[in-house]
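Okay, so here's the structure we're looking at.
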Amino acid sequence: MDEKTIKKSILSSSNDEKIIYKSRIKKFQKNHKFYIILLVFIAILQFISIAFFTRGFLLSRHVLDNISSQNETSKLPPRFNKAVILVIDALRFDFAIPVNESHSNYNLNYHNNILSLYDSFASDKDASSLLLKFIADPPTTTLQRLKGLTTGSLPTFIDAGSNFDGTVIEEDNFLKQLHLANKTVKFAGDDTWMALFHPFLSNDSFPLESLNVWDLDTVDNGVMDYFHDHLQQDKEWDVMIGHMLGIDHVGHKYGPDHFTMREKQIQVDQFIDWILKSIDDDTLLVILGDHGMDHTGNHGGDSIDELESTLFLYSKKPDMWRLKETSNYNIDNLGHDYRSVRQIDLVSSLALLMGQPIPFNNLGWPIDEIARNDREWSQFVNSAISQLQLYKDTMQIHHGNDEILEPLAKNISNTPPTSDPEKFVKLGHKYQKVFLQTCEELWAKFDYYSIATGITLLATSLVLLISITKLIPSIVVNQMVPEFVPGIIIMVLVTNLCFHGIFYVYQQPSFVDQFWGTLLATAIGIIIGCYITIFDRYNFIWIAMRLGETLADYWSRIAVMFMIIHALLFTSNSFTIWEDRIVAFLLSTFGMLTLYEFVFLPKRQSTTALLTATISEKEGTTSGVNPSTANSNYLPLTRFARLLGGYHSAVLIIFTRLASMITICREEQGEYCIPTFNNQNNSSWWVLGLCFLMIFILPACITGYYNLTSSYQAAAPIWINVFLKGILGLNFVYWSLTSLENNSAVIAIPFLRDVTIFKFTLARIIAGFSLIASNVGWLMGPLCIKLNIHNTDVKSHEATILGYTNIYGSEFFLLVINVLISILLFNKPLAQLSYFLMCNQLLSILEIIDLLKLKENIIGPIALGLLSYQHFFTTGHQATIPSVQWDIGFMLSEKVTFPFTQIAIILNTFGPHILVSLSVALLTLWSQPPDVLKPQTLLGRIVSNCGILLTYNTILCLSSFIWVTHFRRHLMVWKIFCPRFIFASLSLIVTQLVVTFGTIAFASGRLIKHINDIFWK
């Protein structure tokens, strides 16, 4: 008898056992499919609730398609027949004025490099130049700024989400007016203009890819070449527009404090100087920034640095502007007291200067300095007031401010512009300010029906999740799953039939159309279908008593306390902005409590797992636990187990603290937060050195955890010591090349000047292997076990299966490694160090949960949930728009390419949530041999732990819904509470998708069946 025969005989079973197994596995496969369908229905219910709430809360203003005409606004002769408009993206105001080198905030890289504008203004003796501070209205994303600059209207928060999906602006705007007047508008630069205005632009325009922030020169060089070719030689244009992106892209890629910013600003300054000399006397030159940038180079929020940009008007004709007193243009202290105008004021100003009607939806006010005398100024004001009053009358706007507006309008009509121009101007400006405030308040109206529907549906889904995944025993849910699915399908059909029948017979409610009615009917059908099945077996009293029993033990109460504390953070803006610190504190608290448990309370016997085991032994196998293992759960921890548990607790505490040192700060945190996650540190050699060490340390750490259960066998060495180490090495090469690009000392080396092609190739190789090849290998690869024959006599059957006690967990974690290496590619070096710490924290939590017999306790999923939120913050993110790392989207392609750009940004932003959503199954599978739990019981417990993680994220999402609604009139609602609710919604969606389709549908079902096929258990 050879060794192969011995192995086969050890794993063989009788025919009766095989028949029983086949019946069991067939039932398992059937229930597995039903579980997936049930979770999909619950996910649909939650997605519908999020959709309703988002519809009701995220505002969108009503836009009229009216177009202004010269008959509606007073006809004024044009002062200029041609205009050159140059938009310099992210031209912060202090970039364009002289800054004293002794100033505390002076920086060589971004100050005193663009002096053409101020020099022209300061040396101007004949009033041909005008330089102003230009204040943007948040959000400061480029698309929203272009809308404001061309229509004169205010953006809403929901517009920020369309920055990458611009569609043609149908409302009246400055470019449409030029088009209607048969003016030729030529354009070069940011292709966002083509997305928004292509019907109004010349076919000779030259749009360029705008979203690739890694490319600093292509757009700028294209604009400069286009202007050199067309500005003087080509006479067939009336307005020429250029939009340069280099300064903005340098900010996104490196931050403002980088030598490349100085180079780019000098290039822009030279180009401006050339334009000043090249335009003719009849051309108006407008140079402006659409927004600024913060200290990290980002924008999108409403900090001062993000809102303050630059506006420069110039003509070679003298006496074009009527300047105010010199004190209004004080550049001291970075221009803190310098005169400013709002961006919405530009539209009416340009329209009046070019002799065009003011766009219909404009809410701005002409810039004071554009009028050369009082008479002309009163004419401008008269045109502006006529347009505003026409807009108000057409919109039929009524508000509490009418008692102010109506007397003002009457006084204006009774005050002829020619007789008392000063009074007329004052009345007109006051009218505009009050009307603008009125529109801002009116556009802040919420759809309370949709908000209430969203909150109600999400709260109901929370109750369903808790009932199905925790209150009802998993072994009973196994029996009920085949009843849930048909019940839900039938009720969804019935409710849709009823809803649409009612809508057909009776008038449809005003707050819900046919599409939203279908969604609501579907949600109600899912709820009714679930509750019919539940209450067919149980009642409210039993469920309430079961809830009390579940929360009776120590660790469950700790878990609930953590959830409540986290959910209550959203009750205050002060708590919300410090969420990163609070989450780290809660995770450290869990580590301290487990350390106390191992050191001082080794004989604790009151965990839910022990009680379940006891019940299983006394009452049979109701919970699915093998009775032979029940007594082992009663045994106190051995000395070695206590030492091991103490070690893992210490690792969790220390690594949580180390991870919290990687910070990206919110503006509201002020001086109390020192950012460490920045471009300088991510490109530093010490961080790259740590990443190099991680190539060897991370595989060694994972190997150590595997050796605890003798699981470092077969597939494990290949995955951990070859694949993981190899990908980490390639990853290190990629980010080292990126660091070289940031280093002025080495960038001059010829062969290092352009490594873009090599980086793209390397990134695609890593992504292809980690996203596709490694997962195919996992599906087809061997288990992490080895048959060890003790006796040299091959006729002896004495053998040990190494890795048997952790056969599920060791194999499943290889899939986690696949996902980890996928995520690491799309994260910057400091974030990769955070993931190294996270991996060790994750494995320590799994060991702690196993040692304390807490596999069925809710503390496990909650601890993993806290881990995901901590590392969301430590990988360079906050719940704000500016913290989204858009530049990562261009690691695989030079332009926005579906789906590669989206995959990169999702893996970068939600990597920790994806890892935890996949790893939550390990709470059940880690150190779980095949002979303890039946396949169905094992799957039921995995679903239970996944359900608790979903419950945690649902509670956070529900809390954010409630409190963002409560604070809807709060000063910080759009800056703090609204972004947090969006992040909570997206986190829940990502968790639902990964848990349902990744953890349950793909990984767990396949692994359980595969292992049971081998061992016939």
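Here the Cβ of each residue, glycine as well, is placed from N, Cα and C on the backbone.
Applying an 8 A CB threshold to same-chain residues 6+ apart, the list for L231 (mutagenesis position) reads V84, M240, I275, S278, I279. In Swiss-Prot, the entry for mutagenesis L231 to S states: In MCP1-5; impairs growth at 36 degrees Celsius; when associated with R-198 and T-411. The structure shown retains the original residue.
Here Swiss-Prot notes a mutagenesis experiment, I367 to T, with the remark: In MCP1-4; impairs growth at 36 degrees Celsius; when associated with P-556; G-887 and A-901. Under DSSP, I367 (mutagenesis position) is assigned to coil, being neither helix nor strand in the three-state scheme. A C-beta separation below 8 Å, combined with a sequence spacing of at least six in one chain, links I367 (mutagenesis position) to L132, V341, D345, L346, S349.
In sequence order, L427 are the residues of the chain that are 6 or more apart from N411 (mutagenesis position) and have a CB within less than 8 Å of its CB. DSSP gives N411 (mutagenesis position) a helix state. For the mutagenesis of N411 to T, Swiss-Prot gives this note: In MCP1-5; impairs growth at 36 degrees Celsius; when associated with R-198 and S-231. The structure shown keeps the original residue.
Record note (Swiss-Prot), mutagenesis S556 to P: In MCP1-4; impairs growth at 36 degrees Celsius; when associated with T-367; G-887 and A-901. The unchanged residue is displayed. Of all the Cβ atoms in the protein chains shown, 20 others lie within 10 Å of the Cβ of S556 (mutagenesis position).
Classification of D887 (mutagenesis position) by DSSP places it within a helix. Its Cβ placed at the centre, D887 (mutagenesis position) has 22 other Cβ atoms within 10 Å. Swiss-Prot documents D887 to G as a published mutagenesis change and attaches the note In MCP1-4; impairs growth at 36 degrees Celsius; when associated with T-367; P-556 and A-901.
Under DSSP, T901 (mutagenesis position) is assigned to a helix (H, G or I) in the three-state scheme. Listed in sequence order, G889, F890, L892, S893 are the same-chain residues six or more apart from T901 (mutagenesis position) with CB atoms under 8 A from its CB. One mutagenesis experiment named in Swiss-Prot is T901 to A, and its note says In MCP1-4; impairs growth at 36 degrees Celsius; when associated with T-367; P-556 and G-887.
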For D887 (mutagenesis position) and S556 (mutagenesis position), determine the Cα separation and express it in whole Å.
-> 42
The correct three-state DSSP answer for S556 (mutagenesis position) is helix
